[in-house]
Amino acid sequence: MAKEIKFSEETRRALEAGVNKLADTVKVTLGPKGRNVILDKKFGSPLITNDGVTIAKEIELEDRFENMGAQLVKEVATKTNDVAGDGTTTATVLAQAIIREGLKNVTAGANPILLRKGIQKAVTVAVEELKNQSRIVETQEAISQVASISAGDEEVGKLIAEAMEIVGKDGVITVEESQTMNTELDAVEGMQFDRGFVSAYMVTDVDKMEAVLNDPYILITDKKISNIQELLPVLEQIVQQGKKLLIIAEDVEGEALSTLVVNKLRGTFDVVAVKAPGFGDRRKEMLQDIAILTGAQVISEELGYDLKEADLSMLGRASSVKVTKESTTIVDGSGDKKAIEDRVTQIKHQVEQTTSDFDREKLMERLAKLAGGVAVVKVGAATEVELKERKLRIEDALNATRAAVEEGIVAGGGTAFVSVIPAIGTLIESLEGEVKLGAQIVKKALEEPLRQIAINAGLEGAVIVQNVVNSEAETGFDALNEKYVNMIEAGIVDPTKVSRSALQNAASIASTFLTTEAAVADLPEKEDAGMPGTGMDGMY
């Protein structure tokens with residue numbers, strides 16, 4: 001296929017136009033007075049959201065060169081979401097600012113390679129300064145503040161803080177849609193491990209690509225299953241009972257897998273197979289954990305059990321099991337409470353005895369899965385449109401809270417970025433030439449999140465930024481109440497991990513963007529000319 005090529009200034013302007021179209025759409029959502037964006041969906045009602053990455057993923061531009069620019073910024077939002085789970089709008093705003101300031105310098109004749117070096121140096125200093133300013137999150141109140149700011153809702157903040165209190169820092173919290181109008185917390189015992197279904201044909205919900213089994217039997221074995229004959233005796237008993245089955249095995253392959261899939265598709269029985277978590281001796285211990293939690297017996301030849309002789313009494317039970325491509329969550333296993341408590345005590349004893357940090361970490365993970373349980377935030381709303389919007393906000397808040405527990409918090413509302421500017425100023429004094437210009441680009445861009453928050457609140461951004469720059473440390477602008485406050489004391493905080501990831505990803509993409517000198521895109525296909533007219537319109 002023929003290609004269209006653009007060079008230098010023409011390339012950069014086309015790419016920048018795409019960057020601006022995407023960023024301008026996303027940045028209207030920033031801050032407590034940010035607006036929402038409505039997204040058209042081919043099926044179902046439109047989605048209204050303020051989630052940066054959700055908006056960015058929907059944007060495809062007609063012009064191929066502009067679209068390339070938009071896709072680059074989309075990568076900033078996506079990467080930030082993958083790493084931190086929140087801060088995608090902030091990352092987009094920072095990327096746009098660095099690109100805008102950088103292009104001014106490139107157009108004026110600056111070398112983009114040296115600019116990039118300066119940008120990288122400045123970001124390294126800024127990230128280090130953010131870490132220095134970071135405060136550890138210890139109280140339930142601090143967790144509540146982080147979640148409240150991210151979701152823009154105090155009630156949600158309290159709910160997530162309560163969930164974390166119940167399951168602990170290492171517990172599992174999931175977000176589900178409620179059948180009622182109320183948003184509530186439901187905490188249940190459960191376990192999650194990082195193994196998903198062995199075949200995508202086993203899913204029960206194609207849209208979410210997940211399999212949900214209610215009240216299933218659970219078969220646990222440490223062997224590889226490739227012959228369906230080994231499973232037939234227990235499968236026949238399952239079919240007679242009309243129940244669903246979760247198989248946890250070293251692997252399920254060959255004839256066994258194909259037979260299970262075919263019968264699942266035919267509706268003969270509902271079965272999902274997953275690989276056993278962990279490796280070696282740790283796998284054996286984790287299988288035993290799952291067995292104790294569900295009241296099952298691990299079917300292992302080492303223990304003298306043969307799969308062909310397995311019956312329903314050796315299988316575990318749970319109220320529900322949710323399996324995705326990457327994880328399996330077992331909720332409300334029907335194991336003996338005393339046996340579970342004994343197992344928890346045993347693992348705690350092992351934690352005290354071990355001298356290996358790695359072993360201790362893995363034991364603590366097992367302890368959290370066995371003792372922590374699963375908290376479910378059930379999101380309710382009057383309409384489906386509001387429900388989806390609210391669910392996205394709560395998922396963001398949950399991600400922000402986890403990030404805060406992991407790396408601490410800094411002043412929110414764009415204040416943390418402004419507060420690292422003096423450190424970059426010190427760096428700039430030690431630099432020369434175009435590397436110095438690169439650092440100055442970052443210095444200017446760091447003001448942008450605060451400026452945009454002020455603009456979205458209907459205020460003059462430049463004035464607000466100047467006032468915060470001249471204020472004491474941690475003093476920022478509370479856009480909701482339109483006053484200057486100590487952000488930490490006021491509970492307006494951001495997770496350090498979110499702020500750090502947003503800046504690093506924005507700078508990474510933006511600095512690479514500036515080094516672009518040519519762009520290549522497919523030429524649009526020409527439409528075939530129609531049949532020539534006969535000159536006798538309307539006659540056949």
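Glycine is treated like the rest: Cβ placed from N, Cα and C.
This is the original sequence, none of the listed changes applied.
Under 8 Å, Cβ to Cβ, and six or more positions away along its own chain, THR88 (ATP binding site) finds VAL26, ASP51, GLY52, VAL53, ALA56, VAL76, ALA77, THR78, THR80, ASN81, ALA502. Swiss-Prot lists THR29, LEU30, GLY31, PRO32, ASP86, GLY87, THR88, THR89, THR90, GLY413, ASP478, ALA479, LEU480, ASP494 with the feature ATP binding site, giving sequence analysis as the kind of evidence.
In Swiss-Prot, the entry for natural variant ASN214 to Lys states: In strain: ATCC 43603. The structure shown retains the original residue. Counting every protein chain shown, 14 other Cβ atoms lie within 10 Å of the Cβ of ASN214 (variant position).
Annotation note: LEU235 (variant position) sits in a helical segment as assigned by DSSP. Listed in Swiss-Prot is the natural variant LEU235 to Val, annotated as follows: In strain: ATCC 43603.
In this structure, SER327 (variant position) belongs to neither helix nor strand by DSSP; it is coil. Here the residue is the original one, but Swiss-Prot notes a natural variant at this spot, SER327 to Asn: In strain: ATCC 43603.
If you take the Cα of GLY31 (ATP binding site) and the Cα of LEU235 (variant position), they are about 55 angstrom apart, rounded to a whole number.
Rounded to a whole number, the distance between the Cα atoms of SER327 (variant position) and ASP478 (ATP binding site) is 40 Å. Note on proximity: of the binding-site residues THR29, ASP86, THR90, the one nearest LEU235 (variant position) is ASP86, by Cα distance.
Reported as a whole number, the C-alpha separation between ASP86 (ATP binding site) and SER327 (variant position) equals 21 Å. If you take the Cα of THR29 (ATP binding site) and the Cα of SER327 (variant position), they are about 32 angstrom apart, rounded to a whole number. Each residue contributes its Cα atom, and for ASN214 (variant position) and SER327 (variant position) these two points are 17 Å apart. In the three-state DSSP classification, LEU480 (ATP binding site) falls within coil.
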